[in-house]
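In what follows, a single structure is set out as structure tokens and then discussed.
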Amino acid sequence: MAASKPVEAAVVAAAVPSSGSGVGGGGTAGPGTGGLPRWQLALAVGAPLLLGAGAIYLWSRQQRRREARGRGDASGLKRNSERKTPEGRASPAPGSGHPEGPGAHLDMNSLDRAQAAKNKGNKYFKAGKYEQAIQCYTEAISLCPTEKNVDLSTFYQNRAAAFEQLQKWKEVAQDCTKAVELNPKYVKALFRRAKAHEKLDNKKECLEDVTAVCILEGFQNQQSMLLADKVLKLLGKEKAKEKYKNREPLMPSPQFIKSYFSSFTDDIISQPMLKGEKSDEDKDKEGEALEVKENSGYLKAKQYMEEENYDKIISECSKEIDAEGKYMAEALLLRATFYLLIGNANAAKPDLDKVISLKEANVKLRANALIKRGSMYMQQQQPLLSTQDFNMAADIDPQNADVYHHRGQLKILLDQVEEAVADFDECIRLRPESALAQAQKCFALYRQAYTGNNSSQIQAAMKGFEEVIKKFPRCAEGYALYAQALTDQQQFGKADEMYDKCIDLEPDNATTYVHKGLLQLQWKQDLDRGLELISKAIEIDNKCDFAYETMGTIEVQRGNMEKAIDMFNKAINLAKSEMEMAHLYSLCDAAHAQTEVAKKYGLKPPTL
């Protein structure tokens, strides 16, 4: 399969296909589009433009260049990450100096008394006497002239800090709100309120506050970035859990399904029907399957597969299973596979469990079920169960090349590159004609060399890619993986040629167009051409969530938040796993939060 995902994470190609966020829940940064945080090898699935902590906020690159221009002390903006201590005397905002005139002396005395009370409170605070500190800050608030907004905001923020030490989160939020009302860009108060909202489980409010903090700080403070990432993940998981259980199953595109099955060579259920299994009668005008010589739901399902009439497969398999027919084990495995393809892992697991437990079933059926269940476990972030299933598959069917091929992908995801290469070697020994395994072995070696910064090994891996595409000129995946390695090496022109080869071989593979579009942005900063190619991907396959997600990400960077949110929502509706959906909700929520913060604080998003 060509240009599936940014080749970073991996194992889903074997089981729960996901053209969105991929498999793992983290991992190390590696080569690919812009140092993405996860590796996805992906034979049959397209991966997303993944974003790490804080990077979801796509203003960071531009904001960092501004080096705190236009930020006065009144904002409370500081570069250190420690925020627990109260503040000393606040500097007035520009234009808010002490008034001159008849009442100036009285105001100064009132302000001085307020400052003295605050200073006394600070001493109590540092001594751990928070109740006494609160009394002093309350006195400062009552003494302070009402027109002294900046000073008043500091007193409220200091009192909030004392309430925070007593874990009185409601009072913390209330005092921080007062401080922000008086000084809208008061970073320290905004962040303290964000933490209080987190404790009160007010995730939406927490996200808006911490988003404002990240923007005002220019994405320079790790503490606020981590909180932003944390709350986005929590919101994403919460929303995905509710949405996913009520989602309508959706069959992926024919290209996606064919690519998925192409990653298996020892899979009985995906092999063409034998001559004895069907008659020579033509199919009727209604598109019904060719008559099979046996009254078998499974054989009808197989015929529908050959006709790419995928929507009827699950029901025909169910007929075979209900009748306890001759092909019951095959029907269970085929039904489970299509449950996985439509993103219904809960329905797939019982079928896979049953096939695995059928000792009398063909060993290749049981091994294939173990591969798919193991890959499903990996997508659910259960690596121990996943590893157990792959090892069991190798034990019961040691001559099955698929076991080593897909276990190799698992090992890459687990950062066990040497073991991955050994598995790919075993797959190649068993199936010398396996172009996919040879291409993925090259990529595993390349990744190892890249992360180890070993230039000679990088060159050896690049030479290996050349040999693979020369030996297997019809393997689109070889060109796709090579293109991603070339992109890492800044060889953009040659990478573009490799993507063109992929498109020639698989013109209906939408993900290749997305990768080629991203390359135009990285290589030539050609936004129009990049968007044209991603739009072409959607035209080819309107179920390609990778394309919608990437389009949404670019629209955020262009400042088109409404369109970005629309793209993310389309991707959410196409997500094939709860984890993928949670990731997409995080992107969508980040865009929503930036929109609200921009309105509230008058911040105009920078554009590409």
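Glycine is no exception: its Cβ is also placed from the backbone N, Cα and C atoms.
Just so you know, the substitutions we noted aren't modelled in this structure.
Recorded in Swiss-Prot as a mutagenesis result, Arg192 to Ala carries the remark: Unable to induce IRF3 activation upon Sendai virus infection. Loss of interaction with HSPA8 and HSP90AA1. No effect on mitochondrial location. Under DSSP, Arg192 (mutagenesis position) is assigned to a helix (H, G or I) in the three-state scheme.
Quoted from Swiss-Prot for the published mutagenesis Lys195 to Ala: No effect on interaction with HSP90AA1. Other Cβ atoms within 10 Å of the Cβ of Lys195 (mutagenesis position) number 21 in total over all chains.
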Would you mind checking how many other C-beta atoms are within 10 angstroms of the C-beta on Arg192 (mutagenesis position)? 27
